[in-house]
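Step one of this worksheet: look at the structure below.
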Amino acid sequence: MSDKTKTNEGFSRRSFIGSAAVVTAGVAGLGAIDAASATQKTNRASTVKGGFDYDVVVVGGGFAGATAARECGLQGYRTLLLEARSRLGGRTFTSRFAGQEIEFGGAWVHWLQPHVWAEMQRYGLGVVEDPLTNLDKTLIMYNDGSVESISPDEFGKNIRIAFEKLCHDAWEVFPRPHEPMFTERARELDKSSVLDRIKTLGLSRLQQAQINSYMALYAGETTDKFGLPGVLKLFACGGWNYDAFMDTETHYRIQGGTIGLINAMLTDSGAEVRMSVPVTAVEQVNGGVKIKTDDDEIITAGVVVMTVPLNTYKHIGFTPALSKGKQRFIKEGQLSKGAKLYVHVKQNLGRVFAFADEQQPLNWVQTHDYSDELGTILSITIARKETIDVNDRDAVTREVQKMFPGVEVLGTAAYDWTADPFSLGAWAAYGVGQLSRLKDLQAAEGRILFAGAETSNGWHANIDGAVESGLRAGREVKQLLS
């Protein structure tokens, strides 16, 4: 292997691959579910045209990559999938903590998310429900650090008011949510931030703190940087209905974890899968593509499908240079700087939920599991990693005890997606002015195709968007290689 490295915030891309301490820093009692079972050693018989090593190379082993590889494999193309990490899943990550299956990344699915739901039906995968109904206790933490306990009914009534006011024109702006720029109004609103609209809504202190918390989570950033149309589009994808939308976002997870669906898709694909293989360069040559890995291996293919997160493009050399539109996206990046945290406390707190306003760290807190014997496992989503060191157990304990005084923290498990050099950010989120330029991000460039949740038309912040983009890439491969 070469000694060349590329760095992000002090982390070596090469050292990250072999360092579980970096991948799961700050984790107590964590055991990653074996993703290697999806690795294929054989490929469906095919005749590689043009003297290339493969018909198709897919870069990235998340849901977009697994979907694209499956589509290409089933079309008879000899397909190789390269994943930089030592695991599959991309920005999903099934693991275990305190005896429970957990998800560090994308998790929730729903029948209103058509692409991922169809895949679950295809492979016979059911759902498990999170305990987010019939809540026992709800809290809000304001930006000044004060905490207010509110009845679940009052809490729910106020977030509904705030959210419906925020998205009041979603039907008008996105009558066809899977065609994002169908209306001129969508393009016009792309000049506005979520904060611009929140300021006009006349919300109460509670409602403003609730919607700030929620929108900071979607952004993985402060709401002044978060483009308004992206939120309206997601709401439209959920049927322009608050109850339906909330059900898509917080209720159902894939039985057996996200890795179960990844494994099923890749097993079906017949693709060859290699992990711990970062790609450093992609060059279009002689009617095909030459891919260079970080140990200087050269792999050739008729087509390459890039499914890695947008924020990592800057670590890959493209020849010829990518279009100006893509270069602008690469320079801007996508917003989200979020992290995921699980906390095991000794006390049985029951079914709890809490928001914390955007300047506070623990923006979304909910019960993952609870019992008198177990205590409580809290699932916590952090909008901006800079608000807390998720690997500092003392800091985490202090914040949890502000919300739930007197609890004893038994363990924590964390994943900082921005510190992961193969993500450099969390879930997809568009800044002001980005959604209207989505076509630039989606467009194929010669023999290089682009997928990933950021490039999807519909549920861009969800697993469904990644699957959608992988299906599109599969169609585009067929058009190029037919």
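Each Cβ is built from the backbone N, Cα and C atoms, and glycine gets one as well.
The noted changes are left out; the structure has the residues it started with.
As given in Swiss-Prot:
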BINDING   A64, E83, A84, R85, R91, W108, V279, A453, N462, I463  FAD binding site
MUTAGEN   T250 to V  More than 10-fold increase in KM; when associated with V-381. Does not affect kcat significantly, but shows a small decrease in catalytic efficiency
MUTAGEN   T381 to V  2-fold increase in KM. More than 10-fold increase in KM; when associated with V-250. Does not affect kcat significantly, but shows a small decrease in catalytic efficiency
BINDING   T381  (S)-nicotine binding site
MUTAGEN   W427 to Y  2.8-fold increase in activity. 7.5-fold increase in activity; when associated with Y-462. Unstable, loses activity; when associated with V-462
MUTAGEN   N462 to T  2.2-fold increase in activity
MUTAGEN   N462 to W  Loss of activity; when associated with N-427
Taking the Cβ of T250 (mutagenesis position) as the centre, count every other Cβ atom within 10 Å, in any protein chain shown.
16
Out of T250, T381, W427, N462, the mutagenesis positions in the record, which is closest to R91 (FAD binding site) when you go by Cα distance?
W427
Reduced DSSP assignment, R91 (FAD binding site):
coil
Using a 10 Å cut-off, grab the number of neighbouring Cβ atoms around the Cβ of A84 (FAD binding site), all chains included.
27
Among the mutagenesis positions T381, N462, which residue has its Cβ surrounded by the fewest other Cβ atoms within 10 Å?
T381
Which state, by DSSP, holds T250 (mutagenesis position): helix, strand or coil?
helix
Site extent for FAD, whole Å (max Cα pair distance, A64, E83, A84, R85, R91, W108, V279, A453, N462, I463):
29
Between the mutagenesis positions T250, T381, W427, N462, which lies closest to A64 (FAD binding site), Cα to Cα?
N462
With every protein chain in view, how many other Cβ atoms are within 10 Å of the Cβ of W427 (mutagenesis position)?
26
What subset of the recorded positions A84, V279, T381, W427 lies within 10 angstroms of N462 (mutagenesis position) at the C-alpha level?
W427
My understanding is the cutoff is Cβ-Cβ under 8 Å with a sequence separation of 6 or more in the same chain; which residues meet that for V279 (FAD binding site)?
V59, L82, A84, I291, K292, T293, D294, V308, I316
Residue pair W427 (mutagenesis position), T381 (mutagenesis position) - Cα distance, angstrom, rounded:
11
Whole-number answer please: how many Å between the C-alpha atoms of T250 (mutagenesis position) and T381 (mutagenesis position)?
12
